[in-house]
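Some notes on the structure that comes next.
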Amino acid sequence: MEGLEIEDEDVILLDEDDDSSSSSTVNNSSSNIKNNGNTNNNIGNDDSNKVTLMTSLREKGWGSGMLVDKEKNQYGTIKSYKDDKSSPWFEERQVIATLYKARVLLHEMIYTKMNQERLLSGNLCVGEIQSLLNTQKEDVETDWIAEIQELKRNMVAEIRRNHLLERDVNKLDKRIALLIKHRSNIKDLLLEQNKGKKDKKKKGDDKAEYITLDQKQLESYQNLFYLLQTEPHYLAKLVTLIQADQMEDFLDTVFLTLFGDDFSPREEFLILSLFRLAIGQEMSRIKSAGDLLAVESVVPKMIITYTRRKQGHEFLKQIIAPILENNVVNAPDLNLELNAVQVYQNMISEQEIQTGAKSTLNRGLAEDQIIQLKEVQSILEPRVEKCIQICERFFTGIIQSLNRLPYGIRWICKQIQSIAQKNFDSKPDEIAKVIGYFVYYRFINLAIVTPDAFEILDKELSITSRKNLVNIAKVLQNLFTLKTFQNQGSERWMQPLNKWILSKTSIVRQYLEDLIQVTDPSEYLRVDKYNELTLKLNPVVVISLGEISQTHRLLIANLAALKMKEKEDPLELILKALPAPLEVVDENDREIQLTLINRFKENIEKEISISASLLAETKELVISVLRSIPIQQKQQQQQHDDEKRDDLISILQNAIKHGKETNNPQLSSNAEKIINNLKKMEAEGSIQSENNQYEGFIKVIALEVINRQEIREQQRKERMRLTIALRDLRKHQSYLNDQIQHYTSYLKDVLLHYGPKDKKKSTKPMKISFKELTKKGVIVESDIPKLSHGSTSFYISSDAPGIFDIEARIGVASVGTLSLSLDDLLDKSSAGIPYLKLENIVLDVNMTLHLLNRHFLKNI
């Protein structure tokens, strides 16, 4: 093929169809950059290359027979040599055409790839940034941030209200049980509740009992809870030190109040940082990864509380609830009882109920004999098949929803896997069992066994449905922890399901392996600890005075173990600035909003290379200026010269001039302020300038603009999600109010059966001497002088149900009064607290209750 030489730079455009097919679909940002012509690559100059190619081909004698454009001949028909096999070198020409077409595509792909890489890295010039800004709508991002913050505050407030209602329901339930146990009158309980509400309202109006925080206290608590939120090592250590009876309330304070119930990148990053440290500490105290399953450790409790937040609840409601409802709850005749003995006993009972005669079946058969009976087998076999069928649906739903599993749960499992592999050199199956335990048993299983408690179903479950769910949960638990049922205890009846379990284990192993394939939180959430300095609004938490007091006391009690070795530990400094913890009781407990403030912000600023307080302001100003000035053009030859880059100061000076020329004083003012801010940041060492170029700063601006659309979309979704969350919370609040009404109705029904027979009978004050109370063990200690014991008497009366007024008299002179609450006594007795300390006297709780029961309660 003499005369045919293909130069390396030649590119061919075959015809109009080929041209359109070879054009790559570059993303919008890349297209905008290409159209502007401001790029550091010369790959995009395709038109000139194509002209060069056609000239080259004609010079080499390839003009004949290669008509690129179609044209009509003298007869009006379209003539093209493209498909004319009789033309010279037809096959060779087709090969060459294909090669050149491939080269066009390759060049376009390289061009797109390089521009995408430049976009991801933010390596754009000012003109390209302006081109991107022109494609974006100018909006006020801050307004959305403020709205989202307000929605979050409202949501947290609603969550707190719901929790208070739930506590009221639980307290009411407990009081009913205790009062019935002590033969209390239900009518008095209702009267006491009404009086308690009035008393509480009255006490709330009493300024002497209203707890207020002075400005210094408020600021210290703002600093304290910011420190706890952003420095996770304190809480990670504290959760291992507190008592078991304090754990649940404290974890609620941490996960619900301090980090919020809903998902947001900042709070999620912080809470996962807490998990990172807590998991590391927990696993440093055990000998193998499997010990996490065998011991009642802190991390499983943390995970349970964490998974009950909004994101975990939504997953369970969307994935698990439909399977539950369709296959178990709405199947009233479904019975998955696989215990052969129980099945046999049910057979006998049903036979006797149907016939009205005692069954002839032998009630004394051994288990091995029962399981061999054909009648029993005929019942068990279809139940096993049905159980497998339902388990298969749950299994499929769980496996196929991996990508919808909350990121935080997956990352926590990844941490466990990583530390287990590093610390213990654990085998893959051992780690898989641990991951399966946390994902299934500590998350999904709880919702399957008690869906009503997790609020993923509104229907009440029958006893049979609950038993069915327990059996289903057992099968899935063994499957996800890679175990089979053994021939012992209650497990022997589940052994027929082992074959199905074994058939799925390879899929489970792959699922658990895929589950931990997630990126680090800083990459996934696009958050790191330095983002704190760029927050446009300070974080806000809604917290009760009781929670503040509890946390304060726990920190003081464990400060020695919590503080760092440095002389000036931040936590210790804040605690020293605070007075003693608040004395909070139910009557004066209330919620406040804490705007969290970083007292030690300057310490973080020293660690980073950008002064974020000026950075956030300056970025917004630069974007505003770039929108208002003409697009900055670059000479083509400058794009290849690394020494010649954008002179940001010159651009800003031109902006000042442009503002004056166009009568836009705001533009000039903004540009001047940017120049001043740049000089300040440079003086602080936050940014560097080479010949007024500020290349690093321009890159920061580019990344801000490139990601702005995505950020806005995330905010839009978050706003919508928070609105829906608020609606659901208010629905649940309505449900709780209905539940309280149900309790009230129940109390009224009980009243019909347990009301006093003699409504006119009244309780007169009871007189009892000091010596008699001491003899009966009611009085344990007293500050009353011994000489006065003989002449001291107590008069006990009850004008209000559950409230006992005690007046002390020496002779006929009254020397003081006090009140005893039946609720307080019953609570202390239930909690095992032996003594009640009052002013000048200490009472034995149980002996006091006995006295009141004997002389008052039976007559109420």
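Positions of Cβ are set from backbone N, Cα and C atoms, glycine also.
According to Swiss-Prot, the domain 'Ras-GAP' annotation covers 269-515.
For the mutagenesis experiment ARG442 to Glu, the note given by Swiss-Prot reads: Unable to complement a gapA null mutant. DSSP classifies ARG442 (mutagenesis position) as helix under the three-state reduction.
One entry in Swiss-Prot concerns the mutagenesis experiment ARG442 to Lys. Its note says: Able to complement a gapA null mutant. If you draw a 10 Å sphere around the CB of ARG442 (mutagenesis position), it holds 19 other CB atoms from the protein chains shown.
Here Swiss-Prot describes LYS474 to Arg as a published mutagenesis experiment; the accompanying note says: Able to complement a gapA null mutant. Here the Cβ of LYS474 (mutagenesis position) has 20 other Cβ atoms within 10 Å, regardless of which shown protein chain they belong to.
Swiss-Prot documents LYS474 to Glu as a published mutagenesis change and attaches the note Unable to complement a gapA null mutant.
Note on the domain 'Ras-GAP' (269-515): its mean pLDDT in the predicted model is 87. On a Cα basis, LYS474 (mutagenesis position) lies 13 Å away from ARG442 (mutagenesis position).
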